[in-house]
Amino acid sequence: MSKPHSEAGTAFIQTQQLHAAMADTFLEHMCRLDIDSPPITARNTGIICTIGPASRSVETLKEMIKSGMNVARLNFSHGTHEYHAETIKNVRTATESFASDPILYRPVAVALDTKGPEIRTGLIKGSGTAEVELKKGATLKITLDNAYMEKCDENILWLDYKNICKVVEVGSKIYVDDGLISLQVKQKGADFLVTEVENGGSLGSKKGVNLPGAAVDLPAVSEKDIQDLKFGVEQDVDMVFASFIRKASDVHEVRKVLGEKGKNIKIISKIENHEGVRRFDEILEASDGIMVARGDLGIEIPAEKVFLAQKMMIGRCNRAGKPVICATQMLESMIKKPRPTRAEGSDVANAVLDGADCIMLSGETAKGDYPLEAVRMQHLIAREAEAAIYHLQLFEELRRLAPITSDPTEATAVGAVEASFKCCSGAIIVLTKSGRSAHQVARYRPRAPIIAVTRNPQTARQAHLYRGIFPVLCKDPVQEAWAEDVDLRVNFAMNVGKARGFFKKGDVVIVLTGWRPGSGFTNTMRVVPVP
């Protein structure tokens, strides 16, 4: 390890970029960043992996959990309920295979990503994997005739939006597959369009279609979404990534479908078009969190403006204390190559520096050749980026923005984070039932990991959505005496932290506890040396 900074005492946790962290200005902070300064062992940013053919076997999933996966995402635009039920079973089998060692056990969350009001093409020549080449300048007929649903080729393309002929005009653009293929409408019929291929390429089955500027009148929650969400409730998923959310009422509709049985499922709204960005505040208010879905967003709004939307949304989520996920094309080239491009490395790091709580992999883990390498790469980049955050300014601003409150949990959380900076603590240990105490601490972005001890498995899994929370599940029976039960859980967290290298004997940790059993009573902060 490099030598700790003189002001830092002896806690080894604080060597990462400490010289820079002590800078007085942001520019000085940047000047002091040092590529030879090792980051800490803990990674604070969550990693969400899409599970698909390349990663759904129990063996691969075990390796992905070891490499750092926190949330498994299932994309319901593809696959049947049977297929997804099997994937969920595999994720849980892989997760529970580590259960014999409570110290190394990681609760992995399951996320259901809805198809949402999106438009997709049909199957190419009856196969999910076939592709055809579309040549620039060629004529492509778009049809609504179901006879072609599974018989698309380079001359005719079926898609599943029945009103397309009403909402596009001659001269309109149609984008397919994240905008890789663009078509221009030349002629309109009652149930077909004739288009010219402006930008060609190879087209696969069931690709997404975007109609920028068109007033697409699809319902927020389709019939398929209702079935999928009910399936998710039965399968006990932890969160829903709701696609193409355009306004707050869309979120309420998803909430209504989840119903009483699914009331604890977190709803993360995916912002993927202009209306969603424009009405961001009302959507944030209604949601449990936000996903910056840059794929569709980059077609619906100009590509050069996506970073503005990303920074604005991450900023507002950080201000509101709600989790935000950065997604799409983060390590895209790793689908086919073992190393990312330099631009992708920067992109992952900058998403973390912007303040994202989680970063996501899509095709990289679902269908790529290097799923494990992609997870490891995100893990390494995130850790380095977290060390380079200018906490001095960040904490100051978050604290200033927080409303004055008489809520003991809020006040204790701010105090704990402030104290953790002052004494360079190795971790902040929080005992939490509903997860709220841990979320409050995470909101102030401490440098040290937050070890959240809970007996509620769902609280543990959902905690991965928040930056910095390292959830651990306590399976020991509740002790009769409250004080003994507190000690039991704090010691459990100490053992986890030592085993994982977050801190060692002699370091200090901050411990947050309640004064009586139940939720909502966290009000005590202690500074404790590690035994």
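Cβ coordinates are placed from backbone N, Cα and C, and glycine is handled just like the others.
Where a substitution is noted, the model still shows the residue that was there originally.
In the shown protein chains, 24 other C-beta atoms lie within 10 A of the C-beta of Asn70 (L-serine binding site). In the three-state DSSP scheme, Asn70 (L-serine binding site) is classed as coil. Per Swiss-Prot, the feature L-serine binding site maps to Asn70, Arg106, His464.
As annotated by Swiss-Prot, K(+) binding site applies to Asn75, Ser77, Asp113, Thr114. The Cβ of Asp113 (K(+) binding site) lies under 8 Å from the Cβ of Thr50, Arg73, Leu74, Asn75, Phe76, Ser77, Val240, Phe241, Ser243, Lys270, each on the same chain and at least six residues away in sequence. Following the DSSP three-state reduction, the secondary structure of Asp113 (K(+) binding site) is strand.
Marked as ATP binding site by Swiss-Prot: Asn75, Phe76, Ser77, His78, Arg120, Lys207.
A C-beta separation below 8 Å, combined with a sequence spacing of at least six in one chain, links Asp296 (Mg(2+) binding site) to Glu118, Asp178, Gly208, Asn210, Phe244, Glu272, Asn273. Summarising the annotation, Swiss-Prot assigns Mg(2+) binding site to Glu272, Asp296 and lists experimental evidence as the type of evidence.
Here the residue is the original one, while Swiss-Prot reports the published mutagenesis Lys367 to Met with the comment Abolishes both pyruvate kinase and protein kinase activities. Secondary structure at Lys367 (mutagenesis position), as computed by DSSP, is coil. Cβ neighbour count for Lys367 (mutagenesis position): 16 (other Cβ atoms within 10 Å of its Cβ, all protein chains included).
Look at Arg399 (mutagenesis position): DSSP puts it in a helix. Arg399 to Glu appears in Swiss-Prot as a published mutagenesis result, with the remark: Impaired homotetramerization, leading to homodimerization and subsequent activation of the protein kinase activity.
Sequence-distant contacts of Pro408 (mutagenesis position), defined by Cβ-Cβ distance under 8 angstroms and a gap of at least six in the same chain, are Phe521, Thr522, Asn523. DSSP classifies Pro408 (mutagenesis position) as helix under the three-state reduction. Looking at Swiss-Prot, the entry for mutagenesis of Pro408 to Ala says: Significant reduction in hydroxylation and in PKM-mediated transcriptional activity of HIF1A; when associated with A-403.
Quoting Swiss-Prot on the mutagenesis of Lys433 to Gln: Mimics acetylation, promoting homodimerization and activation of the protein kinase activity.
A sphere of 10 angstroms centred on the C-beta of Lys433 (mutagenesis position) encloses 18 other C-beta atoms. Quoted from Swiss-Prot, the note on mutagenesis experiment Lys433 to Arg is: Abolished acetylation by EP300. Abolished deacetylation by SIRT6.
According to Swiss-Prot, the experimentally introduced change Lys433 to Glu is described as follows: Abolished interaction with phosphorylated CTNNB1. Impaired phosphorylation of histone H3. Taken residue by residue with DSSP, Lys433 (mutagenesis position) is part of neither helix nor strand, so it is coil.
Annotation of the published mutagenesis Ser437 to Tyr in Swiss-Prot: Unable to bind FBP but still activated by serine; the original residue is retained in the structure shown. Sequence-distant contacts of Ser437 (mutagenesis position), defined by Cβ-Cβ distance under 8 angstroms and a gap of at least six in the same chain, are Thr409, Thr412, Ala413, Val430, Leu431, Ala452, Leu512, Gly514, Thr522.
Following the DSSP three-state reduction, the secondary structure of His464 (mutagenesis position) is helix. Among the mutagenesis results in Swiss-Prot, His464 to Ala has the note: Abolishes serine binding and allosteric activation. The residue drawn here is the original one.
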Alpha-carbon distance [His464 (mutagenesis position); Asn70 (L-serine binding site)] in Å: 6
For Asp296 (Mg(2+) binding site), the three-state class that DSSP assigns: helix
Fewest other C-beta atoms within 10 angstroms, as judged across Arg120, Arg399, His464, which are the recorded positions: Arg399
When distances run from the Cα of Arg106 (L-serine binding site) to each of the mutagenesis positions Lys367, Arg399, His464, the nearest one: His464
Other C-beta atoms that fall within 10 angstroms of the C-beta of Phe76 (ATP binding site): 23
Residues that sit under 8 angstroms from Lys207 (ATP binding site) by C-beta distance, when 6+ apart in the chain: Arg120, Thr121, Val176, Asp177
Candidate recorded positions Thr114, Lys367, His464, pick with smallest Cα gap to Arg399 (mutagenesis position): His464
Spatial neighbours of His78 (ATP binding site) that are distant in sequence (at least 6 apart) but have CB under 8 A: Gly52, Lys206
